[in-house]
Amino acid sequence: MQGVSSALLLSAGQLGPGAAWYRQEGSSECSWLRRSQPSELRTNFSSRWPWPRNSESRRSERLQWPGPASAKPEVASCGDSRRDYSSLPARHLSSARESSMPGALGTVNPQPVRTLVPPTLDEPLPDALRPPDDSLLLWRGLTKGPNHMGRLRNAKIHVERAVKQKKIFMIHGRYPVIRCLLRQRGWVEKKMVHPPGTALPAPQKDLDSSMLGDSDATEDEDEEENEMFRESQLLDLDGFLEFDDLDGIHALMSRMVRNETPYLIWTTRRDVLDCRFLSKDQMINHYARAGSFTTKVGLCLNLRNLPWFDEADADSFFPRCYRLGAEDDKKAFIEDFWLTAARNVLKLVVKLEEKSQSISIQAREEEAPEDTQPKKQEKKLVTVSSDFVDEALSACQEHLSSIAHKDIDKDPNSPLYLSPDDWSQFLQRYYQIVHEGAELRYLEVQVQRCEDILQQLQNVVPQLDMEGDRNIWIVKPGAKSRGRGIMCMNRLDEMLKLVDCNPMLMKDGKWIVQKYIERPLLIFGTKFDLRQWFLVTDWNPLTVWFYRDSYIRFSTQPFSLKNLDNSVHLCNNSIQRHLEASCHRHPMLPPDNMWSSQRFQAHLQEVDAPKAWSSVIVPGMKAAVIHALQTSQDNVQCRKASFELYGADFVFGEDFQPWLIEINASPTMAPSTAVTARLCAGVQADTLRVVIDRRLDRSCDTGAFELIYKQPAVEVPQYVGIRLLVEGSTIKKPVPVGHRRTGVRSSLPHLLTQQGSGESKDSGSPTHRSASRKNARAESLEHTEKPEPAAVASVSGKGKKAPFHFPSLHSKAWLPSPRVHRPQGRVLRLQHDQLVGSKALSTTGKALMTLPTAKVLMSFPPHPDLKLAPSMLKPGKVGFELCCTTWRVVLSGGIGEEGHRQRAAPRPSSAPGKGLSSTEPCSKTET
């Protein structure tokens, strides 16, 4: 570790507020020194750490010293109940040694101070701490001595209390601070054990782009707490937990609760457990289906829907982003690249004019000897005429017309002012000017036009200032973190080669291209970004907590747009920690490449921008976080007992405007530097305050977390299991009488109409079944379109005729003979001299022979011209049941066995919701 002095968090359980450990540089031995933190490291609330002050949160019993009484260290004189391990052999990180520390900042401390770094369990215990020979060693630190049964009894009591209070937790990953703070609250850990031969499912990073906004497997794609990619830590806090459990009590209690249900689960990735199998009172630190904003592809897609959720423009805080694997996005990106190049030409003209006016004649004469001959020849080799500026002006003018919706009548597939071939030539000349140093010729008249159009574009293009004039874009994998696979490019053909050369790599939108911020805010000529934490405790209503403390990460190289190497433009600590600082780097920059937000605020005051943090930066970051969550609220699986801590990365423009780059799930909590050692431990402690302490006490201290957004609750109707069921049967096609045969078993009485005849498919006769359906349909259509005058029926009670689009109302039935078929068993027999009907109605457009006492009620609104349905007749039941969903038939009477009319039995009212219509079901009659 470098620097004059560096702060080191010793242990979350051994330090109080405002304490840190320092090491004086240049010392050959380990010389860590404890002193108070500087004022800029403190916050405005009372205690930096949530150490329990009440007896309920403290450890219920005091753990006994495992060794003999003669080797027991004395209690510290500070007045608290913490044990003094000063008699233990000191070591620095992995080596155990003892040394005297000089005073702070060069002063001499007469009293020797030993480091409190405990030995690991792999190291042998000192002779003074070895158990007696007559004792049985159960495991490291726990011996079956005189007080063995008492420790077991106390551990059992503590476990029973934790089980009763539902204070069982389970952790997957390296979270020593969480373990320590939960143990202080009386929680007992249940070890997460995986069966031999099984492993956690690897995160699936290559999925369909359509699923990236909803998938369960991609929400944690930007997690940085992966065991395989763990950052180097300034201090391994797991050693302190092992030393704190030197007597084995916590290991014993973990074994006691191995069959208990954990009520707090803290994991690195969400896919470790399936939330669907958790009970309602089990808390977990992840939400399912959060990939809609924790992946670059999901954030790119969902922020486009922001106008539907809020009156805001995503282009004002999120750089333009496209998916290279999607054809629509690819086409939009190409057009955006063209227009950006045209705007950059206008900027170059204005910049060259300002430069020519600012340079004096004397300065030009002084620079003339420095201009070597090759440079003059290079300028003469390539010269771009003023026509190139006219093309750029015309393209920008057409773009303004398109934004104003003046191109409504234009073909959407037509090119933007220039054809694709012309745009290709335009880009080649643009590359010559920007990248190869060609000379751009322009006219004085063109300068004023460029300024006017740029002023108009300023009002409609929010990213005009930050995009610069070199047209640099950054290509990123859709679901990766820590800067893996990121490339900065400035040529369109090179970016499109990623799609053409490797289609499998770009399939389904796995890669995105985003506009690079060419004019970022710099500190001492170096680029930086900011990591901001926020906590989501509910999605309905959406509840967001914003952390007041943050940290910034510097690059190791000076900023330059001519060098597109990742060491210059990517500030991820996972990349920069492997690089050496440039010799041209400003000496005021920190050696560990990190500042706290308090130090950044002090720098803003030094550069005469004291209000930039409170008036521009913080409000902009809060708004960006809220908008990103609003657009993803419908995609995330809401679970009341879940919560999640996210880390957002921001880059600032020259006007201090924050630009959201990405949002990471499971942000790293590794104490890689002195800044992260303090802040990462603090954000974990304050997270437990919000999700655990606040559930019991709504007015408790939430640390540095601030509630910035909470929606009104939206009630979701509960599913009660109601099934919508529609019952019924199809209406049989009527059977014309002219084609019936004697002895044919039929389920309907044979009818005769004025239009032709045809046998029903249900008549049972193979001969008549072969009748053409096409002819029957043609007859029906002919009957519908051209009804005969004699077949027109008047509307009951009115003098008007029924409209022709009701074909059944224009059909008039004729009796073939004074005979009718009567059912006897399964054979139809003829009955003579009985008149059974005069009119009939059918929904199929053909007449049916019906009884004179039948009525048909329409359950749907009729045609406007037909205000009342006429009286209609229905045949009696002839050995079948007819159930109709379109027409309701109410039968009031029937024919007796001898042909006389009889009264029908009263029909009971049906229960609502069980019939075929909204009022009552179809009735069944008996003949």
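Here, residue 1 is simply the first one shown, and the rest follow in order.
Placement of Cβ uses the backbone N, Cα and C atoms for every residue, glycine included.
According to Swiss-Prot, the feature domain 'TTL' maps to 345-702, an assignment based on sequence analysis.
When secondary structure is read from DSSP and collapsed to three states, CYS571 (ATP binding site) falls in the coil class. Counting every protein chain shown, the number of other Cβ atoms lying within 10 Å of the Cβ of CYS571 (ATP binding site) is 26. For LYS476, ARG482, GLY483, GLN514, LYS515, TYR516, ILE517, LYS527, PHE528, ASP529, CYS571, ASN572, GLU662, the entry in Swiss-Prot reads ATP binding site, with the evidence type similarity to another entry.
Experimental mutagenesis is annotated in Swiss-Prot for GLY647 to Ser, with the remark: Loss of tubulin monoglycylation activity. The secondary structure of GLY647 (mutagenesis position), as reduced to three states from DSSP, is extended strand.
Summarising the annotation, Swiss-Prot assigns Mg(2+) 1 binding site to ASP649, GLU662 and lists similarity to another entry as the type of evidence. Cβ-based neighbour count (10 Å, all protein chains) for ASP649 (Mg(2+) 1 binding site) stands at 19.
Other Cβ atoms within 10 Å of the Cβ of GLU662 (mutagenesis position), summed over all protein chains shown, number 20. In the three-state DSSP reading, GLU662 (mutagenesis position) counts as strand. Looking at Swiss-Prot, the entry for mutagenesis of GLU662 to Gly says: Loss of tubulin monoglycylation activity.
Annotation source Swiss-Prot lists Mg(2+) 2 binding site at GLU662, ASN664, citing similarity to another entry.
Here the residue is the original one, while Swiss-Prot reports the published mutagenesis MET669 to Ile with the comment Loss of tubulin monoglycylation activity. DSSP classifies MET669 (mutagenesis position) as coil under the three-state reduction.
Of all Cβ atoms in the shown protein chains, 22 besides its own fall within 10 Å of the Cβ of PHE528 (ATP binding site).
DSSP assigns ILE517 (ATP binding site) to coil in the three-state reduction, outside any helix or strand. Candidate recorded positions: GLY647, ASP649, GLU662, ASN664. Nearest to PHE528 (ATP binding site) by Cα distance: ASP649. Per-residue confidence over the domain 'TTL' (345-702) averages 88 (mean pLDDT, predicted model). With respect to their backbone Cα atoms, ASP649 (Mg(2+) 1 binding site) and LYS515 (ATP binding site) stand 16 Å from each other. When other Cβ atoms within 10 Å of the Cβ of MET669 (mutagenesis position) are tallied across all protein chains shown, the result is 26. Comparing ASN664 (Mg(2+) 2 binding site) with GLY647 (mutagenesis position), their Cα atoms are 5 Å apart once rounded.
A distance of 28 Å separates the Cα atom of ILE517 (ATP binding site) from that of MET669 (mutagenesis position).
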